[in-house]
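Taking it in order: structure first as C-alpha cells, then the write-up.
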Amino acid sequence: MSGVSNKTVSINGWYGMPIHLLREEGDFAQFMILTINELKIAIHGYLRNTPWYNMLKDYLFVIFCYKLISNFFYLLKVYGPVRLAVRTYEHSSRRLFRWLLDSPFLRGTVEKEVTKVKQSIEDELIRSDSQLMNFPQLPSNGIPQDDVIEELNKLNDLIPHTQWKEGKVSGAVYHGGDDLIHLQTIAYEKYCVANQLHPDVFPAVRKMESEVVSMVLRMFNAPSDTGCGTTTSGGTESLLLACLSAKMYALHHRGITEPEIIAPVTAHAGFDKAAYYFGMKLRHVELDPTTYQVDLGKVKKFINKNTILLVGSAPNFPHGIADDIEGLGKIAQKYKLPLHVDSCLGSFIVSFMEKAGYKNLPLLDFRVPGVTSISCDTHKYGFAPKGSSVIMYRNSDLRMHQYYVNPAWTGGLYGSPTLAGSRPGAIVVGCWATMVNMGENGYIESCQEIVGAAMKFKKYIQENIPDLNIMGNPRYSVISFSSKTLNIHELSDRLSKKGWHFNALQKPVALHMAFTRLSAHVVDEICDILRTTVQELKSESNSKPSPDGTSALYGVAGSVKTAGVADKLIVGFLDALYKLGPGEDTATK
C-alpha cells in the first residue's frame, strides 16, 4: 500500500480504501484515522455547500433533539421506566380529557354543571342581611363615626364567624385571647399611619422591625455574626423571597438562566407560586411511604446543572411531618446548593420544643450545616397580628439577592427589601408588642399546651379509632389521618355540619387538625366528636356522599376524567370573593 510504512499512516494513502479491507487488516487505529478524516471532509462539504439559513435551521433542530433526548434520559434516571410510563400515561390522559371537555361537543354540558357548582359556592360564601347597609359606591355624604361603628357591630353580629373562639377550627386563629387582642389593638392604633417604606418618618417602627427579626434569628440559632433577615407580609411572601434570592444568586454567581427548585410534594403551594411568578421549574419529589418525609435518594436524582435550591419543611402543612433536614443539609453541602427550610407553620412550636422539655428531636434550624435560609410565620404560633412573617438568611449576601435596587429612577434612588413597596408599620408593631409581651416562657408554655394536646389526639386515634390511620409520626402541632374503610371527605362534611372544621387533604385523601391555644383546651371534645362521627358513618355505610360537599369537590379535582374542571371551580371561588351578591359582579355596580 502506497504511503504506508510500518509505523506511520498516511491519511491520503488510506482515503478511498474499502472499509471491509481495513477491518481485514485489523488495524483499528488506522480505521479510526480514516473515519475521522471522512467526517472532516463531510463537515467541510456541508459548511461549504449549505446556505446559512438551512444551516441555522439544522442547528436549531439538533438543539431541539438534544434537549428532548437529554430530558427523556434525565426523567428516566429520576423515575425509572415504570414510574415514568405511568406519569406519561396520566399526563397524556389529563390532556386528552381536558381537550374533550373543552370541545364543542361537551363544552356546553360541562359549563352548565360548572355554573351550578359555582352558584352553590356563591350561595355558601356570599352572605348579607336586610338590616345591613350596602355600599356598591361611595355615599354622597360621609356617614358619622358612631353610625359606622354601629354598622361594624351589625356586620359582626348578623354575619357571624365560624366558631373559632370555641376551638372548633383547625389552625386559622392561633391564640385568640382577649388580653392579647387588646394589646394588639392599642399597638395598631398608635401606629396605624406608619409605613415601613419611610424609616426616616417612623424611626421607631424601624427599631421594632429590626428587633423582631433579631429575636426570631436567635430562636432559630442563626450565626450571631452573619445571620440576617427581613419581615414580610406572610408565609407566602417569605417563600417567594427565598426562591427569588436563590434565583438571582444563581444567575449572578453561576450564570443559570433556566433555574430549577427541588421540593417535596408536600412543600407549601407558595413554592409552586414562586416558580410560576419567577419563571422557574419546580421538581416535586415523592415521599418515603412509611415516614412521609421527602425521599433523599430521589432528591439526589433530581439534581442537575440548573438546580438552584433544595427545600425541606419543618413541618409540612399537609401531614405535620418534618423532613430530614440534616440529611438534606448533607446533600446541599455535597452539591454546593442552597437549602431553604420552610418553618412557617412550625414557627414558634419547633423553635421552643427543646426548652419545652421534648427529647430526641431532630435539628431543623441553622445548626444544620447547609441550611441557608428559613421562613417563620410570626402570625401563626407567634400569635402576632395577621400579615406577619420573617425570612431569615445565613448571611447578608443571600439576603441582598432578594432586594430590588434602582438608582436610575426619575423619582429618586429607589430600593425595597421585600416584594411590597409600602408596608403597614402597625402590623410589625403589633408583632413586636406580642412577642415582648409573651416572652420566652410564654411561648414555652404555649408549646407545651399545643403539642401536648396534639400528642393526646394522636394517641387517642391510635388506641380508640381503628378505622383511622395516623400518617407518619407527627411530633408537633398538626396530626393528619386517613382511612382504608371510610370516605374521609364525607367524614369531613359530617364534622363540619356539627360545627367542627378539619382541613381536607388529597394525594392521599386525608384530614388534619392543626392544634392552637384555642383547640388545645377542647381536645377531649375533638376526640369524642371524631369517634362518634366515625361510628355514625360506619353504621350508614350504604349512604351516598353529599353531591355538593367536600367529597364531590375533591373527587373532581383528583379524577383524570374531569381534568380542568377543578381549575374552573377554584376560579369561580376566587371570583365570588369580589361579588356584591350571588350572580352580581363588582364591576357592574
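Each residue, glycine too, has its Cβ placed from N, Cα and C.
None of the listed substitutions appears in this model.
A mutagenesis experiment is reported in Swiss-Prot for this position, LYS67 to Leu, and the note states: Reduces catalytic activity. DSSP assigns LYS67 (mutagenesis position) to a helical segment in the three-state reduction.
While the structure shown retains the original residue, Swiss-Prot records the mutagenesis experiment ALA172 to Pro with this note: Loss of enzyme activity. Taking all protein chains in view, 17 other C-beta atoms sit within 10 angstroms of the C-beta of ALA172 (mutagenesis position). The secondary structure of ALA172 (mutagenesis position), as reduced to three states from DSSP, is coil rather than helix or strand.
While the structure shown retains the original residue, Swiss-Prot records the mutagenesis experiment TYR174 to Phe with this note: Mildly decreased enzyme activity. Spatially close to TYR174 (mutagenesis position) yet at least six residues away along the chain are HIS379, LYS380, TYR381, PHE383, THR516, ARG517, LEU518, judged by Cβ distances under 8 angstroms.
In Swiss-Prot, a published mutagenesis experiment is listed as HIS198 to Ala, annotated Decreased enzyme activity. Every protein chain considered, the tally of other Cβ atoms within 10 Å of the Cβ of HIS198 (mutagenesis position) stands at 14.
The DSSP secondary structure for LYS380 (mutagenesis position) is coil. The 10 Å shell around the Cβ of LYS380 (mutagenesis position) contains 27 further Cβ atoms across the protein chains shown. For the mutagenesis experiment LYS380 to Ala, the note given by Swiss-Prot reads: Loss of enzyme activity.
LYS386 (mutagenesis position) falls within neither a helix nor a strand when secondary structure is assigned with DSSP, and so counts as coil. Within 10 Å of the C-beta atom of LYS386 (mutagenesis position) sit 14 other C-beta atoms, taking all shown protein chains into account. Here the residue is the original one, while Swiss-Prot reports the published mutagenesis LYS386 to Ala with the comment Loss of enzyme activity.
Among the sequence features in Swiss-Prot, the mutagenesis site TYR554 to Phe is noted as follows: Decreased enzyme activity.
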Nearest recorded site to ALA172 (mutagenesis position) by CA-CA distance, among mutagenesis positions LYS67, HIS198, LYS386:
LYS386
Between LYS386 (mutagenesis position) and HIS198 (mutagenesis position), what C-alpha distance do you get in Å?
21
Whole-number answer please: how many Å between the C-alpha atoms of HIS198 (mutagenesis position) and LYS67 (mutagenesis position)?
48
